[in-house]
Amino acid sequence: MSVEEAALALWAKSGNPFHPLLAHMLDTAAVALAVLRMEPPRTRALYAEDWGLPEEGALAWAAALVGLHDLGKASPVFQAGWEEGKERVQRAGLPFGELLDWVAHGVFTELFLRRLLKEKGLPERAANDLAAALGAHHGFPANAEEKSRARRHLRTEDPLWKEARRWLLEEVFRRLGAPLPPSQGNGEARPEAVLRVMALASFADWVASDPSLFPYGRDPRRGDYLKEALRLAQEALNRLGWPAFAKAQRREFGELFPYIPKPNALQESVPALLEGACTPVLLLVEAPMGMGKTEAALYAHHLLQAGLGHRGLYVALPTQATANGLFPRVRGFLERLGEGSRLELQLQHGTALLNPHYAGLLERAAPRQVGEEEEGGAVASAWFSARKRAMLAPYGVGTLDQALLGVLRVKHHFVRLWGLMNRVVVLDEVHAYDVYTSGLLQALLRWLRALGSSAVVMTATLPPSRRRALLEAWAGEEVEGQDLGPYPRVVLVGEGVKARSLPPAREVEVALEVLREVDVEPLAQRLKGALPGAVGAIVNTVDRAQDLYRALGEGTPLTLEELARRLGGISGGQAWEEVRQALPERGGEVVGKVLTDGTLVFLLHARFPAEERALRGSVVLALFGKGGPRPPRAILVATQVAEQSLDLDFDLLYTDLAPIDLLFQRSGRLHRHERPRPEEHARPRLLLGVPEDLDFGKPLYWDKVYEDYVLLATWRALSGRDRLRVPGDLEALLEEIYEGENPESFPEGLRERAKKSLKALQERRDREANTARRLSLSELDRLLAYWDEGALVAQERLEDDEEKAETQRLLTRLGDPSVAVVPLFRVGEGLFLDREGRRRAPLKGEVSREEAEALFRRAVRLSRFPLPQELLKEEPPPAWRKSGLLRGLRPLEVGRVFRSGERAFQVELDPELGVVYLPV
């Protein structure tokens, strides 16, 4: 038989009917072409620029490469995997010799394309990089051992197999009409060009491999096969909700933010700085809370999208709670921007499905009944809601971690980067990250610029060295010596650097009172003595928050229903609406306690099960936020969850000593809004807890949360002060503490300790910075450099939701291992979600979607040693492993004891306190 007949006999998908290999290759190429034709002109221009070809030629070239992703299936190893298909291939004249051990087809794809692309005329380096990229379409490039095993097979292979593969490659190029790109200078393909093909191959394959979208059995010999495949591809993208790009018309600020009567100085500076921008830019906004940074960033996105043709927006925040809080605001903005058109918007973090606003968008995107029109406005299509695909949606709100996974070699990291390509990426609260995460952030900024994206970086506070590192990561050169003006400021880095200083929205003088007695009992008395009013206490650890809540006194558990009754009903803003919606089903849940004098006391931290934490967060925002009824006597005890992005407003605030930037963040929760206040709280006052002996270790454990030196330096800078100007004093204090690190300036009794703690801090910073450089794609040319230290992650073959303790540290945050658990109560012989034994936990058999969601809503992440280490050794129930929602969770029986040496603790779940560790 002929080479053509042999090649056409090869199969890609088994079954009756089967799907020929050439057919699947053309299907995948068609999806790639259809995707690119729906993308903005600027995305297509990037592909053309990558390869030095006219636009149509560049798209055909990229699509042809994508089609070749499965060329490795044209191998005896793969074709022997289905007996019926193997017999057909043998009848077509392709012999099977001795088959050695199994090798994944992606490994063969790389080896085959290295040779064939060079034969085609591509320079060796470009051919090798593209071959490795296309071979990685299932998540990872091949490692040396895999390639060695594959080469052993090739040494005994019949030459007809090579001819069949060469015919397939030429046929794909012929059908697509794909030209060869002109030789690129040094013979290399730029890393961003390789990534654009690499990612497109992966997700085009996901679509083309769905038999409900691309039925098997279609004959690729037909002359109109590619035309039909393009029709199916377009229909598939329409069904999945892939949006066609619509050019944005420039709108005025007031049209998009009608609730703001007049833009402030920050918001007015954005269009002025962006005027004339013709290339992607970095916009750095340094300003305190309350200056409208979010609206400024969203308006910057609109102007950049209208001016440069960016494909969409991703807003990255430090926590799930902050992402949840911003999601409805971004949705409202996009719907005003879209004026009724359909917009694909995803909420991207691990517990997004618990968010009622996001659940509503998933419902809106569900297929309509016959005769029903599709709804306009924001929707969340199910296809994009899958973890690996969410970043492909043009609009998203989520955690920074979801973006940072793009610069770590987790499975399909390159798909995330493609999703961020030619987009406006807003990075909020960048002051909240450690040195390691900041190193990953710098790598992300380098990639965003290379991929044609713009970035808006927002921060309340930033030490000069951190600011410089971020600006230089984008600019690719030193920006030392640039006069950026005083704080608050906006800095634009484009073809040059421009900066504009702003008048603060308000200058608040906060009275500062230091409490040297930090034990919870006297602190509780001090807080109660400050009533009436809305009093807040932000402490540094969950254990301390629980202890302070207890010390405030015995009380009656406060249910949601009782809270509504005491307030005379539920009305007000968004947070109150969430509380109102929860009332019918969750009215009996405990959200706090009532003291004998009528004081309402609330507790908020991260050790509540997810649904309880979310409900408590809504209650806290409703009671201590901007609108709605405000109880006359209320105390909130919280951890750091209250210092980031939550619009809280206290009459009086206590805080444990923390780094100076975080103290300013916390002080921003004082007198945030104009409202009547008790006379004794007419002026904002901050109570600062500093232990008399300056011992931040056991039993406070503040040194486990913050660096000893930074706490000492913050205290040294604040001692003797009785007031703070917010934000007026911020920049000078930041410079003194973070840039003027000089232990010799400390009092004699602290000097040696300061020297030791500064040395430890500098060593940790160096370690974290080096770790970030090693493990991330810190430079673009490390995309396929799997021989270097960054290959550690690839060698682990990490999923991006990996739960193994030994590999967690390689992800986006350094720190102690943790595990997400579902607390279960033993009642009789069974395990239940509730202590009364009404909701049995599904541990065997199949788990329905409703059961999985119920378990997921009860999850809580724990890190107390040795709990994660022990639980991560245990296999989750088999049914949980099959569920995308549950596979990272472990069941934890309440009351279980964990031991480490002579220490032991028992895990309990208290309805008021959350997860508690009791010594035994």
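Think of each number as a place in line: the chain as shown, counted from 1.
Keep in mind that glycine also has a Cβ here, set from the backbone N, Cα and C atoms.
Contacts of D205 (divalent metal cation binding site) defined by a Cβ separation under 8 A and a same-chain sequence distance of 6+ are given as T28, V31, V66, H69, D70, H137, in order along the sequence. According to DSSP, D205 (divalent metal cation binding site) is assigned to a helical segment. Here Swiss-Prot flags H24, H69, D70, D205 as divalent metal cation binding site.
Classification of A287 (ATP binding site) by DSSP places it in coil, neither helical nor stranded. Taken from Swiss-Prot, the feature ATP binding site covers A287, P288, M289, G290, M291, G292, K293, T294, and the record attributes it to similarity to another entry.
Summarising the annotation, Swiss-Prot assigns domain 'HD Cas3-type' to 14-207.
The annotation domain 'Helicase ATP-binding' is assigned in Swiss-Prot to 274-480.
Here the Cβ of H24 (mutagenesis position) has 26 other Cβ atoms within 10 Å, regardless of which shown protein chain they belong to. Where Swiss-Prot documents H24 to A as a mutagenesis experiment, the accompanying text is: Loss of endonuclease activity.
All protein chains shown were included, and the count of other CB atoms within 10 Å of the CB of H69 (mutagenesis position) stands at 31. In Swiss-Prot, the entry for mutagenesis H69 to A states: Loss of endonuclease activity. The structure shown retains the original residue.
According to DSSP, D70 (mutagenesis position) sits within a helical segment. Cβ-based neighbour count (10 Å, all protein chains) for D70 (mutagenesis position) stands at 28. Mutagenesis annotation in Swiss-Prot: D70 to A, described as Loss of endonuclease activity; the structure shown retains the original residue.
Counting Cβ atoms from all protein chains shown, M289 (ATP binding site) has 21 others lying within 10 Å of its own Cβ.
G290 (ATP binding site): 18 other CB atoms within 10 A of its CB, across all protein chains. Here H24 (mutagenesis position) is compared against the binding-site residues A287, G290, G292, and the shortest C-alpha distance is to G292. Excluding H24, H69, D70, D205, which define the divalent metal cation site, the same chain contributes A12, M25, T28, V66, G67, K73, H137, A201, A208, S209 within 8 Å (Cβ to the Cβ centroid), listed in sequence order. As a whole-number mean, the pLDDT of the domain 'Helicase ATP-binding' (274-480) in this prediction is 90. Listed in sequence order, L266, V285, A287, D428, M458 are the same-chain residues six or more apart from K293 (ATP binding site) with CB atoms under 8 A from its CB. In this view, the densest Cβ surroundings among the binding-site residues P288, G292 belong to P288, judged by other Cβ atoms lying within 10 Å.
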